[in-house]
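Sharing the feature lines straight out of Swiss-Prot:
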- Gly39, Leu40, Asn41, Gly42, Ala43, Gly44, Lys45, Ser46: ATP 1 binding site (BINDING)
- Gly356, Pro357, Asn358, Gly359, Ala360, Gly361, Lys362, Ser363: ATP 2 binding site (BINDING)
- 6-259: domain 'ABC transporter 1' (DOMAIN)
- 324-550: domain 'ABC transporter 2' (DOMAIN)
- Glu188 to Gln: Arrests growth, inhibits tripeptide but not dipeptide formation, stably binds 70S ribosomes, probably locked in an ATP-bound form as it should not have ATPase activity, 47-fold decrease in translation; when associated with Q-470 (called EQ2) (MUTAGEN)
- Glu470 to Gln: Arrests growth, inhibits tripeptide but not dipeptide formation, stably binds 70S ribosomes, probably locked in an ATP-bound form as it should not have ATPase activity, 47-fold decrease in translation; when associated with Q-188 (EQ2) (MUTAGEN)
Amino acid sequence: MAQFVYTMHRVGKVVPPKRHILKNISLSFFPGAKIGVLGLNGAGKSTLLRIMAGIDKDIEGEARPQPDIKIGYLPQEPQLNPEHTVRESIEEAVSEVVNALKRLDEVYALYADPDADFDKLAAEQGRLEEIIQAHDGHNLNVQLERAADALRLPDWDAKIANLSGGERRRVALCRLLLEKPDMLLLDEPTNHLDAESVAWLERFLHDFEGTVVAITHDRYFLDNVAGWILELDRGEGIPWEGNYSSWLEQKDQRLAQEASQEAARRKSIEKELEWVRQGTKGRQSKGKARLARFEELNSTEYQKRNETNELFIPPGPRLGDKVLEVSNLRKSYGDRLLIDDLSFSIPKGAIVGIIGPNGAGKSTLFRMISGQEQPDSGTITLGETVKLASVDQFRDSMDNSKTVWEEVSGGLDIMKIGNTEMPSRAYVGRFNFKGVDQGKRVGELSGGERGRLHLAKLLQVGGNMLLLDEPTNDLDIETLRALENALLEFPGCAMVISHDRWFLDRIATHILDYQDEGKVEFFEGNFTEYEEYKKRTLGADALEPKRIKYKRIAK
């Protein structure tokens, strides 16, 4: 094989109005290299992949794969035939084997004809069996079922037209992996995957013999799969050899040289780096330490010391001893039982990470806690001092014609944030919208910027109990880190639905895990501790993803 599978020479990309989002990038990609692409939202990461996939040809410089290199590309919004079933879409990836198996059955049937040309049939049979043998075709159904379980695909006979965006992405990813290209270009492959499916994908790509270039904000994924980090910074492509943790070390050293203008970002990075360096045991004690520090977090002096953090979660009223108690909760939709006899209580200072497959009922729990829906039976009791602040995962309700400042402030110079008042521009600035950025139209924002704006809008009520539904979606790593630090310093409680394992390990004091047939488990500890507990009590197979099973309600 050639020394490089893909080369880029002085590649640049200009977007209106004459802005260079990529400039003068020269890179060569080794066979089998695993590269994670990092950069702020809007840095040009998706553009880079579209160029490499040959979709965006309006560029400066040259970008080309070596001859005969087969490239597979997963965009953020993949296109599938809406008339196909899930099974038909997946079988497109292995059509050569599917067709060979069908034709082989026909050849066997033709042997029954006494006038058949047996020599010709035998030759065709041999050719077909070679194809099937080369791809382990006789085990094709087993391969497809295993992949469908791992990525929690919908039922085989489900129509693509009826699937959600997340379900379509999982089908497209499954199909792409089964195609086995020489080079995989993956734009946010972990989006819409739960933690167990991400872990499976991680192992798959680690063992994949081809080259992988992946845009992802999943830092365990970057730690466990990537051998290189490509950082896009102000149009330039900066390669770093090593995984995410080693990149963090190098980045810290680099920012030390740019200390004055990078002071806030460096402070945030150093907090995460301190956590990385502690190792597993030190990390696991963090959750307990947070609970023990709850009184300090509540103090006015402590809150004032943290007013310079990059992202700000306004504190609510002081929490009393009772926060949330759930007793014998049961909830169903139609004939599907989502929650069966769930009981738990949350102590002061807890941050509960909620995990489980999509569609298992995680958001439904939030709607019951906030009173938007009622349980079938059981009780949810909030403490008298609890004030809820909810952030849902839907960010389409914002007015695209308004500026960032107008969307949050409603045009007011002074805003009420919880029980206090503050200048609206100062509040918006606490979500990293500085200066001219506050004048940007909402419709011009990247996914990550919309995420920050969404947080700024919904957190201004100043709650002491946060319900955060997929707050990490579309956030770049800088903002993820800032959100983690803000949650760790928040003087209240939070329940957070997330599939980001690094995020859950840094912030969670407890885990609520949605499993099969309405079972939900409550565990004290972070995500890694919970995985170790499951492996210890249920065996390694318990960590393998499977398509979710709903318990049927007896009629």
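Cβ coordinates are placed from backbone N, Cα and C, and glycine is handled just like the others.
How buried are these features, and what lies next to them?
For Lys45 (ATP 1 binding site), the count of additional Cβ atoms within 10 Å of its Cβ stands at 22 [all protein chains shown].
Lys362 (ATP 2 binding site) has a Cβ environment of 23 other Cβ atoms inside 10 Å.
Cβ environment of Glu188 (mutagenesis position): Gln76, Ile215, Thr216, His217 lie under 8 Å away, each six or more residues apart in the same chain.
Within 10 Å of the C-beta of Glu470 (mutagenesis position) there are 21 other C-beta atoms, taking all protein chains into account. Secondary structure from DSSP puts Glu470 (mutagenesis position) in coil.
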Under DSSP, is Gly39 (ATP 1 binding site) part of a helix or a strand, or is it coil?
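Note: Gly39 (ATP 1 binding site) is in a strand by DSSP.
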Roughly how many Å separate the Cα of Ala43 (ATP 1 binding site) from that of Gly359 (ATP 2 binding site), to the nearest whole number?
32
Quick check: with Gly39, Leu40, Asn41, Gly42, Ala43, Gly44, Lys45, Ser46 left out, which same-chain residues have Cβ atoms within 8 Å of the centroid of the ATP 1 site Cβ atoms?
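What remains near the Cβ centre is Ile21, Thr47, Leu232, Ser446, Asp476.
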Pop the Cα-Cα gap between Asn41 (ATP 1 binding site) and Gly359 (ATP 2 binding site) into the table, whole Å please.
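Gly359 (ATP 2 binding site) to Asn41 (ATP 1 binding site), Cα-Cα distance: 28 Å.
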